[in-house]
Amino acid sequence: MATSVLANWHGHDYQARYFWIEASRLKNPQQDFVVEVSYEADGPKAFDDVITRYNPPRRSTGPDRIQADYYQIKFHVTQAASFGFEDLIDPAFIGAETFSILERLKQAKGTEPANSAFHLVTTDRIIDEDPLGEIISNVDGSIRLDKLFDGTTDRSRKGKVRKLWRQHLKLSTDQELEQVLSGFHIQQSQPTLEAMREKVNTCFQIIGLITCETSSDFRFDGAARALRSQERYRFTREQFTALCEEENWIRSEAPESFRNVALRSFSDGPLDIMDALPEHTLSLLSLFEGRFPSPGIEWNDVIKPQVETFLTGIRQTERKVRLYLNTHSSIAMLAGKCLGHKSGVEIELVQKGRMGDSIWSENESQDEPDAVIETETVGTGSDVAVVLSITRNALPKARAYILENQPDIGRIIHVTPANGHGQRSVKNGSHAVAIAEQVSDVVMDADLPVEASLHIFSAAPNAVNFYLGQHTDFLGTCVFYEFDFQRQRDGSYLPSFKV
């Protein structure tokens, strides 16, 4: 099969999977404000791949409520593609010949309701050092109008962006350009095609529909193609339920009723809003720049109280929680401490990974061997470090940091899965629980002095971090650490919470 044909198929399948994820909200009782989802229906050109409508309008990260989300979905087979601010005036960037994405945005803003949001969703990434990357919000992908319209002249770095876009759109003033760009979101580096398959499966599992886990052909891709051939593009809540019944997708047993709760210090893009209702979501995105807190924001003084207050409220009102943890490992551990064994809350975790999302619970069956645990003496201090090498070997970097910065640490307890570290080394929720319990037992046996601290360096799925956090009430004073993957600081570890 020609590569171009295969790429075209993959592009349609990617778009279809995005549609199914959005459509699953029509059967989610916690998202009853979602009233219609359409797929390549009549809508503003270039923003009609998927359209989601709300009544009442959904909340946004700003003061306005959103009546509809319009999506342009752009997929590439490889991750080699990248783009910058100049590409937004090139019709070829969206596979068109005449109109650019910005021209289509301007047209759409003139025909659609004022409180609409328009999204460019792409697997491509923004070119390093391109000015576009400096004006995209890490919170919701919107254009940071305060950053773009910064009072500089057209000869400045941001001014060149404004001038190019303004002239391309035949606008006279920056004020007119600002009106066009308001409500425009760019979501780069979106999940892979395979990860989107797992997201569909997870969304369908939550609402009580069958999934497609093992077949090489993903049945819902074919179902989307069939809908297009039948010219069935729009679905209300009633119509989507009827489709599920027609296709025999509804499971015989009703799904358990868990309250969706989301903690977020990283973003997956526009799909984030599906995780949980705003009142059950704590977004910490505005407190971070990359992997580390923004200037003036401290882990213990600012971030920790927000997490604790939010989860205390959840613990007081909910008994069954499905927890979405798109967070730093330290926040996942703190969440486990807040929702510990004595909280009385039954927890189901949505584990995020490179291959998509999956639901993990501590009640799953597992027969994995115990983790391999080795203890190394590195000094005479009374503190102990636990290094979790679950997804990668964290020991060399952790040991180097400890020897240079933490003379009070005398022993390192190193934990690796019996089958070796890697992205798939933890099989499910019960396996994660078993690892956390084993680590807790070893630390208890280490007999730390009362005045000593336990230092935790984790390269592990957040499920392991969460379950280990549930044990920290019994482990004395604990210090969590974050690794500088992006070399924002020194490419090593830095302490985060002390609990």
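Backbone N, Cα and C atoms are what each Cβ position is placed from, and that goes for glycine too.
The Cβ neighbour count for Asp49 (active site), using a 10 Å radius and every protein chain shown, is 23. The active site annotation in Swiss-Prot covers Asp49 (among others).
In the three-state DSSP scheme, Gln72 (active site) is classed as strand. The feature active site is assigned by Swiss-Prot to Gln72 (among others).
The active site annotation in Swiss-Prot covers Lys74 (among others). A sphere of 10 angstroms centred on the C-beta of Lys74 (mutagenesis position) encloses 24 other C-beta atoms.
Non-local neighbourhood of Ile73 (Mg(2+) binding site): Tyr14, Gln15, Tyr18, Asp49, Val50, Val121, Thr122, each in the same chain, at least six residues away, with C-beta under 8 Å from its C-beta. Among the features that Swiss-Prot reports, Mg(2+) binding site is placed at Asp49, Ile73.
Quoted from Swiss-Prot, the note on mutagenesis experiment Lys74 to Ala is: Loss of nuclease activity, still binds cAAG. No longer protects against phage T2.
The number of other Cβ atoms within 10 Å of the Cβ belonging to Asn326 (mutagenesis position), over all protein chains shown, comes to 21. For Asn326 to Ala, Swiss-Prot lists a mutagenesis experiment annotated as follows: Slight reduction in DNase activity.
According to Swiss-Prot, the mutagenesis experiment His328 to Ala carries the annotation: No change in DNase activity. Taken residue by residue with DSSP, His328 (mutagenesis position) is part of neither helix nor strand, so it is coil. Other Cβ atoms within 10 Å of the Cβ of His328 (mutagenesis position) number 27 in total over all chains.
Gln351 (mutagenesis position) falls within a strand when secondary structure is assigned with DSSP. According to Swiss-Prot, the mutagenesis experiment Gln351 to Ala carries this note: Reduces binding of cAAG about 2.4-fold, significantly reduced protection against phage T2. Complete loss of cAAG binding; when associated with A-355 or with A-391-392-A, loss of resistance to T2.
The mutagenesis experiment Arg354 to Ala is recorded by Swiss-Prot, whose note states: Complete loss of cAAG binding; when associated with A-351, loss of resistance to T2.
For the mutagenesis result Phe483 to Ala, the note given in Swiss-Prot is Reduced DNase activity. The secondary structure of Phe483 (mutagenesis position), as reduced to three states from DSSP, is extended strand.
Among the mutagenesis results in Swiss-Prot, Tyr493 to Ala has the note: Greatly reduced DNase activity. The residue drawn here is the original one. Tyr493 (mutagenesis position): 21 other CB atoms within 10 A of its CB, across all protein chains.
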- Task: Provide the number of Cβ atoms within 10 Å of the Cβ of Phe483 (mutagenesis position), excluding the reference atom itself.
- Result: 20
- Message: If I take the Cα of His328 (mutagenesis position) as reference, which of the mutagenesis positions Lys74, Phe483, Tyr493 has the closest Cα?
- Response: Phe483
- Going by DSSP, give the three-state secondary structure for Asp49 (active site). coil
